Amino acid sequence: MAAAAATAVGPGAGSAGVAGPGGAGPCATVSVFPGARLLTIGDANGEIQRHAEQQALRLEVRAGPDAAGIALYSHEDVCVFKCSVSRETECSRVGRQSFIITLGCNSVLIQFATPHDFCSFYNILKTCRGHTLERSVFSERTEESSAVQYFQFYGYLSQQQNMMQDYVRTGTYQRAILQNHTDFKDKIVLDVGCGSGILSFFAAQAGARKIYAVEASTMAQHAEVLVKSNNLTDRIVVIPGKVEEVSLPEQVDIIISEPMGYMLFNERMLESYLHAKKYLKPSGNMFPTIGDVHLAPFTDEQLYMEQFTKANFWYQPSFHGVDLSALRGAAVDEYFRQPVVDTFDIRILMAKSVKYTVNFLEAKEGDLHRIEIPFKFHMLHSGLVHGLAFWFDVAFIGSIMTVWLSTAPTEPLTHWYQVRCLFQSPLFAKAGDTLSGTCLLIANKRQSYDISIVAQVDQTGSKSSNLLDLKNPFFRYTGTTPSPPPGSHYTSPSENMWNTGSTYNLSSGVAVAGMPTAYDLSSVIAGGSSVGHNNLIPLANTGIVNHTHSRMGSIMSTGIVQGSSGAQGGGGSSSAHYAVNNQFTMGGPAISMASPMSIPTNTMHYGS
């Protein structure tokens with residue numbers, strides 16, 4: 001059934017028909033498609049009648065919240081057809097670049113100049129009609145309230161700025177794309193969840209011929225403004241909508257995206273990233289290409305007691321005369337269900353991390369609905385295990401080199417930080433013991449995961465477990481330097497301070513005996529509080545690094561160190577490590593940590 005009346009008008013006639021109920025208002029967004037052709041088909045008298053406009057027309061679509069107003073104009077700006085298309089309108093796509101609308105006993109076939117024009121028109125129409133004819137994969141897996149909040153959040157320029165100012169993130173993406181320019185030169189690119197469009201601009205810098213930038217939030221409008229102001233409208237096409245619901249006019253050579261959340265999987269955008277492979281050519285690539293989740297046991301009595309102390313508020317027998325103690329158990333459960341988002345000194349880790357890898361080129365969406373990570377840790381230290389720490393690395397495996405982006409605690413801090421999941425009952429383990437178990441992540445419709453962790457010390461049989469809600473983390477990061485664990489000093493710090501000073505030229509800060517050049521002991525003598533130590537662990541082959549002091553809560557930019565002697569690679573391969581500020585300083589025994597995955601090609605480790 002037609003939603004509104006429409007009239008086809010012969011050449012030279014004035015406009016006819018009006019937008020029906022629910023039609024687009026005067027403030028709606030207008031999209032223009034030149035070169036359209038119109039064919040009217042009817043059988044009012046029992047015979048098929050056809051009328052085709054001989055000249056190309058200009059089609060205008062005025063998008064509204066519930067319907068789209070469509071009008072076609074001749075070169076003389078005479079309206080030859082006008083109607084409103086809502087969710088009740090009978091309509092369908094025809095072939096690769098045509099669309100048919102049935103109004104009463106007449107049908108109107110609109111042919112667009114290019115398949116790209118048709119896809120843009122079709123995406124606008126689907127958005128206006130509310131997608132009620134079929135539910136997309138995204139809609140099936142996501143609660144509406146969660147989706148609304150999610151896209152509203154990413155529609156703010158301030159949030160885009162927060163991500164763009166994570167210079168490790170942004171700089172690594174740009175370096176990965178530009179250093180692998182042959183993967184982009186004259187290629188077709190799909191940017192999934194483009195946000196401000198920054199990755200699309202990087203692809204354009206690398207020489208991409210066409211970039212389709214898909215964005216479901218209102219940020220798409222801002223991205224379109226940036227595309228126009230940077231004179232890239234001929235190469236970057238912003239497509240408003242979800243990648244599960246829009247249409248692309250052609251297959252692409254490479255997909256780029258920044259789909260990672262806390263613990264890699266939070267927000268479930270990785271599934272949209274994998275869904276986009278329906279547009280990827282068989283020989284196509286994806287940036288990022290693989291993702292590694294690392295987990296390791298940690299000890300942190302201070303964090304553990306913080307959570308219990310908060311819950312002890314409910315242990316009061318007389319709070320303004322009310323006994324709250326009956327809720328203390330529920331409060332403990334609630335606080336310990338929260339994953340803790342912050343950073344930490346790497347020396348709290350008690351074993352080498354276990355790695356779980358997702359190859360985005362091979363993985364399917366369903367693989368991320370239930371993620372089971374078995375682990376077996378060989379304990380390097382004795383003490384209480386308070387939980388598991390998580391971080392991730394992603395690799396951009398290009399034709400020229402592989403670039404890594406890491407959120408490891410040894411690396412410069414990013415807006416992903418690290419995540420820790422506590423046990424309600426800590427486990428005691430000795431050096432040489434094995435801690436085994438499973439971390440199970442079950443996807444939920446709130447665009448997140450329910451986490452179940454079960455761990456056991458094999459030698460004693462002692463076991464602990466916890467259930468956590470990744471959608472409701474505790475943001476603990478304060479911008480201050482994380483403290484090393486108690487008992488980390490194996491010589492006198494006071495003596496070391498003065499002994500170290502004797503090896504320095506205090507006026508110039510010249511390094512002696514391999515100490516970092518930027519360490520100025522005069523700051524210690526003046527008060528010591530300005531010396532920034534973060535994630536204190538000496539790593540082999542890191543080279544001399546500039547150590548800068550950052551403001552509280554800031555995301556730091558990178559320094560550069562070339563030619564690490566510990567570079568890996570085959571014969572003739574090159575390796576560059578873009579090292580960072582105050583992440584690597586001296587102190588404490590090293591803990592063996594899993595390094596980024598070795599790829600048999602030229603590799604680069606930028607800002608990570």
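Every residue gets a Cβ built from N, Cα and C, even glycine.
Record features, source Swiss-Prot:
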- 147-454: domain 'SAM-dependent MTase PRMT-type' (DOMAIN)
- Y154 to A, F or R: Loss of S-adenosyl-L-methionine binding. Loss of protein methyltransferase activity (MUTAGEN)
- Q160, R169, G193, E215, E244, S272: S-adenosyl-L-methionine binding site (BINDING)
- R169 to A: Loss of protein methyltransferase activity (MUTAGEN)
- Y173 to A: Reduces protein methyltransferase activity (MUTAGEN)
- S217 to A: Loss of S-adenosyl-L-methionine binding. Loss of protein methyltransferase activity. Localized in the nucleus (MUTAGEN)
- S217 to C or T: Loss of S-adenosyl-L-methionine binding. Loss of protein methyltransferase activity (MUTAGEN)
- S217 to E: Loss of S-adenosyl-L-methionine binding. Loss of protein methyltransferase activity. Localized in the cytosol (MUTAGEN)
- S229 to E: Abolishes dimerization (MUTAGEN)
- E267 to Q: Abolishes histone methyltransferase activity and reduces coactivator activity (MUTAGEN)
- R551 to K: Abolishes dimethylation. Impairs transcription coactivator activity and regulation of alternative splicing. No effect on methyltransferase activity (MUTAGEN)
Take the C-alpha atoms of S229 (mutagenesis position) and Q160 (S-adenosyl-L-methionine binding site) and report the distance between them in angstrom, rounded.
-> 18
By Cα geometry, the one of the mutagenesis positions (Y154, R169, Y173, E267) nearest E215 (S-adenosyl-L-methionine binding site) is Y154
So among the binding-site residues Q160, S272, who's got the most Cβ atoms within 10 Å?
-> S272
Express the distance between the Cα positions of S217 (mutagenesis position) and G193 (S-adenosyl-L-methionine binding site) as a whole number of Å.
-> 9
Which of the three DSSP states, helix, strand or coil, fits Q160 (S-adenosyl-L-methionine binding site)?
-> helix
In whole Å, note down how far the CA of Y154 (mutagenesis position) lies from the CA of Q160 (S-adenosyl-L-methionine binding site).
-> 7
By the 10 Å Cβ-neighbour count, the most surrounded of the recorded positions E215, E244, E267 is E215
Tally every other Cβ atom lying within 10 Å of the Cβ atom of Y154 (mutagenesis position).
-> 20
For Y154 (mutagenesis position), which of the recorded positions Y173, G193, S272 has the nearest Cα in space?
-> G193
Longest inter-residue Cα distance for the S-adenosyl-L-methionine binders Q160, R169, G193, E215, E244, S272, rounded to the nearest angstrom, is 25
Among the mutagenesis positions listed here (R169, Y173, E267), which has the Cα closest to the Cα of G193 (S-adenosyl-L-methionine binding site)?
-> E267
Only counting partners 6 or more residues apart, tell me which same-chain residues put their Cβ under 8 Å from the Cβ of R169 (mutagenesis position).
-> M163, E258, L405, T414, H415
Tell me, by DSSP, whether S229 (mutagenesis position) is helix, strand or coil?
-> helix
